[in-house]
Structure formats: structure tokens, C-alpha cells
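Here's the structure, in C-alpha cells; my notes come after.
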Amino acid sequence: MMPSESGAERRDRAAAQVGTAAATAVATAAPAGGGPDPEALSAFPGRHLSGLSWPQVKRLDALLSEPIPIHGRGNFPTLSVQPRQIVQVVRSTLEEQGLHVHSVRLHGSAASHVLHPESGLGYKDLDLVFRVDLRSEASFQLTKAVVLACLLDFLPAGVSRAKITPLTLKEAYVQKLVKVCTDSDRWSLISLSNKSGKNVELKFVDSVRRQFEFSIDSFQIILDSLLLFGQCSSTPMSEAFHPTVTGESLYGDFTEALEHLRHRVIATRSPEEIRGGGLLKYCHLLVRGFRPRPSTDVRALQRYMCSRFFIDFPDLVEQRRTLERYLEAHFGGADAARRYACLVTLHRVVNESTVCLMNHERRQTLDLIAALALQALAEQGPAATAALAWRPPGTDGVVPATVNYYVTPVQPLLAHAYPTWLPCN
């Protein structure tokens, strides 16, 4: 005779089954806006999805359970937030207000880290994507109101909430607030402040034309089954007892994209669609030891990315601001050597592959990059500053992070900026 199950065991087994069913339902449902490109789906039918292994599920669970400080401005206290907590509160409140959440996903570098932490890239921001319908302005406003209201729940005990308004919370804890509403893109982003750069970014997506630059950052991990398991089961997860968690590659073929991540390969689709920041990510990957796939037309890829960079950031002030923000986010603190190497690589790529600018505009940008590179070089200490040089990049574009430097001549910084078109006398 089989031993009878206790009530707790029955609930736990049901939780695992429900979690698995939830993952299957979300993964097999028709993709909401912002999913893989239809061209990728037709090229790789069914291959854009894959189940996570037990070690990957463990890493995901640990990442969602790790408290992240949300730093307040002025006298506002620091909030300690577990990602799974804020996801559950935001999701349940949106559902109560009548806005259905199709799925919640972990996206970007954090998802890549869960799948393969040995890539060397690590992660900064925690990108959490809520698939919702944003058909009206009221839906956009609701997502913002819900996120701001949920911050009240995470205020430390003893803090008076009586006079705290949503506007006050936005000024105190929101790093960035973005709304995009066009024919092809309907989404909003709320980024919560963290002084170390590990911002919690809540993105509400109805439709978006492209959510990745290269195959290695195209991963999304569907969190619904894991979150449901945590709510329903009192038994800790184990290799023999855990929910099915599904990953998706917006690039197309999940297995191929994961192999690119493991072997440090740079690959993409439709490079003409990559936004301006893709150029900086490309140079970052080269410095980290990634290589373009052998079949890649590197010159064409670089020309596309340079052109898009100058379309998205047309003037020198925007270029400086974009470069400084990217470098601070990815090469902060004591990583001056790699920051310098990234700027050297960017200088080379812009010099070789920019075809859309007049000569003086191109020279201005190169001077800006050179000035930032020399600043990063000086931060490495007297030995590096005395050498005042950098090792030239190899044929693969990689610049070693080292103080054995080699100088290349650069144009002196221009004292004056010129308009795009010089006046005709």
C-alpha cells in the first residue's frame, strides 16, 4: 500500500505542477508585443525557447531573492527590496486595477548572467519586463502610479507616510522615467536609483521593435512559474523538486545564442536596426575578449553602428554625455584600464568606419574620444601616465588591459565647434 500524502505534501506537489503548467502556458502562448522578430520565428520555429537547467534555476532564484538597496535622495531612507517582492506587489496591484499582466521576464545582462555567469560580463541593471496592454494613456499612467505607490510598502517601519505623495516618491527614488508611444513602439520604463549602478528597471511593454543588439543580450527568462512556486509551496526547491522555468532568445535560436555567450562570439541579425548605443556595446565586447562571428562582414557591421550612433547622438554634447554615462555604468571605480581600452577601441572603429560625417565633425568626435581616453589613462597612476601610450589593438580589435602602452598621434582638441554645414561666402 502506498503511504498517504500529508496536506502539505499535496499542496507542494500541486504547486510544482501548477508552476510547470504556468511556464508551459506562457511559453506556448502567442507572443505578446515585444517578442521575437517574426522573421526569427520563421527561421527557427520552436527553437527560440528552452528550459533552464537546475543550476540556472538556482542562480535565478538567488538573484530574485537578493535584497537590493534603493537609495533615496535628500533625507529619504534607503529601501531594501527583493526583486521578487516588487514584482509580486506591482503585478498583483496592476491585476486588481484591471490591467492584465501577460508575463513577467528577466531581460538583458542579468538574464545572460543567470544562463552563463562565466562570460566575464557580469550585470549591472536588473531589467524586469512586464508584458501588458498599453492601448491608452490611462494604462501608461496606471503603471507609473502603481510602481510609485508600491514604494510606500517598502519604507522602513516608523516612517510617516501621511504626507508622502507620488510626486515626492518620484523625486526621491526614481532615477529615470521613460515613455515611448509610436506606431511600432509602446512601452514605458521606471528605473529605481542605486548608487552603485545596479538599478532596478521596471519596463512595461506592449510592443517594441527591437529589444536586443547582439545574440548574447537577447535572452529573456520567464519568471511566472518560479514566482508562483514561491507563493504556493512551503518546501524548498531541490534538483528533484522545482518548477519548470523557460528561457527565450529574441535573436531566434536559443541554443545558438547560448553558444555565442559561452564562446564569446559577437553575432546579430539586421544590424541596420541596432540603436546608437550598440556601437558602445560592440567596443565593450571586443575589450572583454569577444570576437565577431567568422561569417560576419565586420566593416559593414561597424559602418551601420557608427551611422546609427551619429543619427541618435548628432551633436558633441550628446556624444560626451552618452559616452560618460556608458563608461560610468560599465567601467566605474578601479576599472580605468579597461575603460581606457574601450575608448581606444572606439577611437579605432569610429576612425575606420564612419562614412556619414563631414571631416571636421568626425575629427571633433575623435578628439572627444581621445580626451576621455587620456583622462582614463591618467587615472591608472603615475606609471601609466608616464608611459602616455596604449598598446595598439590587434587584428581582432582587442586591446589588452595593461600599462604597456603605445602612443598614436591624435589631432589637438578643437577650440571651437562648427555647424554641420559651413557658411558659403
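The backbone N, Cα and C atoms fix where each Cβ goes, glycine too.
Original residues fill every noted site, and no substitution is shown.
Quoted from Swiss-Prot, the note attached to the mutagenesis of Gly108 to Ala states: Loss of polyadenylation activity. When secondary structure is read from DSSP and collapsed to three states, Gly108 (mutagenesis position) falls in the coil class. A 10 Å cutoff on Cβ-Cβ distances gives Gly108 (mutagenesis position) a total of 23 other Cβ atoms nearby, all chains included.
Among the mutagenesis entries in Swiss-Prot is Lys124 to Ala, noted as: Does not affect polyadenylation activity. When secondary structure is read from DSSP and collapsed to three states, Lys124 (mutagenesis position) falls in the coil class.
Among the sequence features in Swiss-Prot, the mutagenesis site Glu213 to Ala is noted as follows: Substantially reduces polyadenylation activity. Long-range Cβ proximity for Glu213 (mutagenesis position), meaning a same-chain Cβ under 8 A and a gap of 6 or more residues, is found for Thr268, Ile274, Arg275, Gly277, Gly278, Lys281, Tyr282. Annotation note: Glu213 (mutagenesis position) sits in a coil segment as assigned by DSSP.
The Cβ neighbour count for Ile216 (mutagenesis position), using a 10 Å radius and every protein chain shown, is 29. Quoted from Swiss-Prot, the note on mutagenesis experiment Ile216 to Ser is: Substantially reduces polyadenylation activity.
Experimental mutagenesis is annotated in Swiss-Prot for Arg269 to Ala, with the remark: Substantially reduces polyadenylation activity. Within 10 Å of the Cβ of Arg269 (mutagenesis position) there are 18 other Cβ atoms, across all protein chains.
According to Swiss-Prot, the mutagenesis experiment Phe331 to Ala carries the following note: Does not affect polyadenylation activity. DSSP classifies Phe331 (mutagenesis position) as coil under the three-state reduction.
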For Phe331 (mutagenesis position): intrachain residues, at least 6 apart, with Cβ closer than 8 Å: Arg338, Arg339, Cys342
Integer Cα-Cα distance in angstrom, Ile216 (mutagenesis position) to Gly108 (mutagenesis position): 9
Cβ-Cβ neighbours of Lys124 (mutagenesis position) (radius 10 Å): 18
